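Input: a single structure, listed below in structure tokens.
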Amino acid sequence: MTSRNYLLLTPGPLTTSRTVKEAMLFDSCTWDDDYNIGVVEQIRQQLTALATASEGYTSVLLQGSGSYAVEAVLGSALGPQDKVLIVSNGAYGARMVEMAGLMGIAHHAYDCGEVARPDVQAIDAILNADPTISHIAMVHSETTTGMLNPIDEVGALAHRYGKTYIVDAMSSFGGIPMDIAALHIDYLISSANKCIQGVPGFAFVIAREQKLAACKGHSRSLSLDLYAQWRCMEDNHGKWRFTSPTHTVLAFAQALKELAKEGGVAARHQRYQQNQRSLVAGMRALGFNTLLDDELHSPIITAFYSPEDPQYRFSEFYRRLKEQGFVIYPGKVSQSDCFRIGNIGEVYAADITALLTAIRTAMYWTK
């Protein structure tokens, strides 16, 4: 381990500002009103406001990574007679399928392949053929490949068929403008350490209050009972059922202030988009090819094919980049040899320029 700080070019955890880190220097009592009412309740209100201006939505914070919240939603939102259609085109859609299977939740997995955009007509046909489906769940920004999925079109289907709509917006909420009411989303799931630019430690769910209120008694887990967590926060003014990750929460409160200072989600989206476009242009100039076509890319993370040169090893490429202060991500695509570069967090145009220079230096197989 080294004391040197790297620029994390990953989809989260990501590079955070010094002020977000410094917010964690304060110790809070989990029973204190200054913390629960002054911090937690403020966060809940701000998250709901970021998601939509429409009435009837609420938010719940939950200890753990984003996957904990995904499992909490699946395990709480679906009753014993319900069935979920899971749209999957990557590791995180597949993870939802695995969760549903382990919890004994009836589900239909529509897997369209890792590099294919979900076919909305195929989803329509599935819904038309199976009236027992009560819920639809999908990932928005699938970081396996960097693909941005059509949550608007699927949301329109969910609304037309009267289905409850669950969206894993882990790597998009706070970085891509959206109105969850207009998108017909009933449950949106995200995490502290993604586009809001906080640190790991908790996830959150922004939900239609009427839907959440109907979840009582559904949960397959004590600690992942979304309804019970929500009622505790509602009835006790921000109190968590079990130990709150206080330092992470304080960091997140600071991160929300910095999001507002940047100009909100629209301004952050613009920065991320420019980062991603500059990255792709620079990588192509160096001879790298993207896994996806441009129209499929999210502004969050990009997958690049590994060089075909027999000398190339990702581990050596990674080491050489890390020596220069940059950390990238290995590939997660099962059918292609790739690596991934994220461009969210405290990453700006100058950082992308510096990264491209470092990559040129690290391309030992071209020497």
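For all residues, glycine too, the Cβ spot is worked out from N, Cα and C.
Don't expect the noted substitutions in this model, because it carries the original residues.
Just so you know, the Cβ of Ser65 (pyridoxal 5'-phosphate binding site) picks up 19 other Cβ atoms within 10 Å once every protein chain is counted. Annotated pyridoxal 5'-phosphate binding site per Swiss-Prot: Ser65, Gly66, Ser67, Tyr92, Thr143, Asp168, Thr243, in sequence order.
For the mutagenesis experiment Asp168 to Ala, the note given by Swiss-Prot reads: Loss of enzymatic activity. The Cβ of Asp168 (mutagenesis position) lies under 8 Å from the Cβ of Gly66, Val70, Tyr92, Met96, Ala137, Met138, Val139, His140, Ile189, each of these being in the same chain and 6 or more residues away along the sequence.
Secondary structure at Lys194 (mutagenesis position), taken from DSSP and collapsed to helix, strand or coil, is coil. For Lys194 (mutagenesis position), other Cβ atoms within 10 Å of its Cβ number 27. As a published mutagenesis entry, Lys194 to Leu or Arg appears in Swiss-Prot alongside the note: Loss of enzymatic activity.
In Swiss-Prot, a published mutagenesis experiment is listed as Arg340 to Ala or Lys, annotated Decreased affinity for all of the substrates. When Cβ atoms from all protein chains are considered, those within 10 Å of Arg340 (mutagenesis position) total 22, not counting its own. Secondary structure at Arg340 (mutagenesis position), as computed by DSSP, is strand.
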Which of Gly66, Ser67, Tyr92, the listed binding-site residues, has fewest other Cβ atoms within 10 Å:
Ser67
Could you state the whole-number distance in Å separating the C-alpha atoms of Thr243 (pyridoxal 5'-phosphate binding site) and Arg340 (mutagenesis position)?
35
Most crowded position, judged by CB atoms within 10 A, among Thr143, Thr243 as binding-site residues:
Thr143
Where does Asp168 (mutagenesis position) sit by DSSP, helix, strand or coil?
strand
Lys194 (mutagenesis position) versus Ser67 (pyridoxal 5'-phosphate binding site) - Cα distance in angstrom:
13
For the pyridoxal 5'-phosphate binding residues given in the record (Ser65, Gly66, Ser67, Tyr92, Thr143, Asp168, Thr243), what is the largest pairwise C-alpha separation in angstrom?
30
